[in-house]
Structure formats: C-alpha cells, structure tokens
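K.L.:
So Swiss-Prot lists these for the protein:
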- 72-78, 95-96, Gly122, 177-178, Asp180, 208-209: GTP binding site (BINDING)
- Thr77, Thr96, Asp119: Mg(2+) binding site (BINDING)
- Thr77 to Asn: Inactive, constitutively GDP-bound. Abolishes location at Golgi membranes. Impairs transport of ADRA2A and ADRA2B from the Golgi to the cell membrane (MUTAGEN)
- Gln123 to Leu: Constitutively activated (MUTAGEN)
- Asn177 to Ile: Inactive, due to loss of GNP binding. Abolishes location at Golgi membranes. Impairs transport of ADRA2A and ADRA2B from the Golgi to the cell membrane (MUTAGEN)
Amino acid sequence: MSRKKTPKSKGASTPAASTLPTANGARPARSGTALSGPDAPPNGPLQPGRPSLGGGVDFYDVAFKVMLVGDSGVGKTCLLVRFKDGAFLAGTFISTVGIDFRNKVLDVDGVKVKLQMWDTAGQERFRSVTHAYYRDAHALLLLYDVTNKASFDNIQAWLTEIHEYAQHDVALMLLGNKVDSAHERVVKREDGEKLAKEYGLPFMETSAKTGLNVDLAFTAIAKELKQRSMKAPSEPRFRLHDYVKREGRGASCCRP
C-alpha cells in the first residue's frame, strides 16, 4: 500500500449531510471512510494533501476527521493537547474561538491512521460555525465535565444537535472529563454510564491533567474507523463498546 503524505500547517474542512442515536434506539454501523483522491465530492472523504498544524510531513494510509464537542470549559482543548503533545495546558482558561484542529498519525494494527482532530467552541455564539463541521466528521467525542453538572445535563441537547447535523452513522463516544478533580466531582460515574447506556454509546472517564484514558479514547476511535474502512470479509468485527470496557478497566486503578 503506498502511503500518502501531507505537509503540516493549518487548514479547513468542507461540510455535508446527516442523522443519529436516539434513547434506546439502534444505531447503524458506520463504514469508515479513508482519504481518497482530490476528485472526491465535498461531502466525502478528507483529501490527501490537506494541510495540518506543525512542521514536517505525515505519512499515512487512511485518514479520518474526529471532532471534540461539548460545553465550553469541559476540557476539549486540554484533552486534544494531551493526546497530541503529551502535555497539559495549566493556567488561565482561554476559550476556543470558532474551531481549530491538529493532526496525529497512529499505527493501528500495522496501518498508519491519520486523525484530523477538530477542537470546537462550546459557546452558543459559535454554534452556527461548528454545525457545518459536523457534516463530514467520521467520529465525535462528546465531553462533559464531572465537576460541572450543567455540562452533563446539556449532553442530551448536544445529542439532539448531533442527530440534526452529523452523519447518521458517525462513530460517537461519551467522555466524562476532569476526573482528577475528585474533591469537586458532582457527576457520579454511574450517572455517565447510565446516560451512555440509554443512548447506546461507549463511555469512559478521562483526565487531560493526568492523561487517564486519553490515549485509549482516541485509539479506540481510530481502531473503529480503520476497521470500518478496511475490514476484510473474513476479519472479525471490531466492537468499540467491548474494547473500551476491556481496556478501560485496566486503568481503573488509577482513577481518583
């Protein structure tokens, strides 16, 4: 398989069409989409050669667009920086304005998978901007802050928005972030699990500060999308829920 390469610098995405999960409703399997040639339609795969942040060149076999969504202040930018750079953004909180993105290439079972990860603004005034970016997303990580009950209560509103603007087969995962702040926790783990079960979503708790489950969340999504786009007929189906439960349990000893 010949690998594509892209120079790293900032870029933009192109919108497309939609639908999604309902409480206790079945969700169809997503056939993940790899990058294809420059003649692909605007609502189709990401394009090879699309610029990304940083210097140097990324070599990859397939690429997918992953969006982080949720209320302002839930830690989307910190989670992304932790995964991309292995660092924690401590200090003054600065809200994302509009939308931004970073790229990272993972080795998934011998396949170079490029994740183009979009960090969205959670404030209401930027919603019309972020709506357009839902449409060609292959996966969405929906975050709430375990120390902020309102951000958890708003998850259903986010799911309604996703249902309206995202593709019906988008890969979706629910993340309860900031579990390092145990003394400030107001949303129990069981509440997150219950909501995720109601909507049929994989779920885990994360910490951008300690790194708990951050790599796991993105790796699980990369595995799911890679298999959707490249699964051989004889290859067993990758089960995202089972993988998250199995691998997440190994990190339980580190939970605050």
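Using N, Cα and C of the backbone, Cβ positions are placed for all residues, glycine too.
Help me picture where these features are in the structure shown.
P.N.:
Within 10 Å of the C-beta of Lys76 (GTP binding site) we count 27 further C-beta atoms, all protein chains included.
DSSP assigns Thr77 (mutagenesis position) to a helical segment in the three-state reduction.
In the three-state DSSP assignment, the secondary structure recorded for Asn177 (mutagenesis position) is strand.
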K.L.:
Inside 10 Å of the Cβ of Lys209 (GTP binding site), count up the other Cβ atoms and send me the figure.
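P.N.:
There are 19 such Cβ atoms around Lys209 (GTP binding site).
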K.L.:
Do me a favour and check the Cα-Cα span between Ser72 (GTP binding site) and Asp119 (Mg(2+) binding site); whole Å is fine.
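P.N.:
Ser72 (GTP binding site) to Asp119 (Mg(2+) binding site), Cα-Cα distance: 11 Å.
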K.L.:
Just to be sure I understand: of Asp119, Asp180, Lys209, which binding-site residues have a C-alpha no more than 10 angstroms from the C-alpha of Thr77 (mutagenesis position)?
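P.N.:
Within 10 Å Cα-Cα: Asp119.
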K.L.:
Can you tell which of Ser72, Thr77, Asn177 has the most other C-beta atoms within 10 Å, given these are the recorded positions?
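P.N.:
Counting every other Cβ within 10 Å of each candidate, the maximum falls on Asn177.
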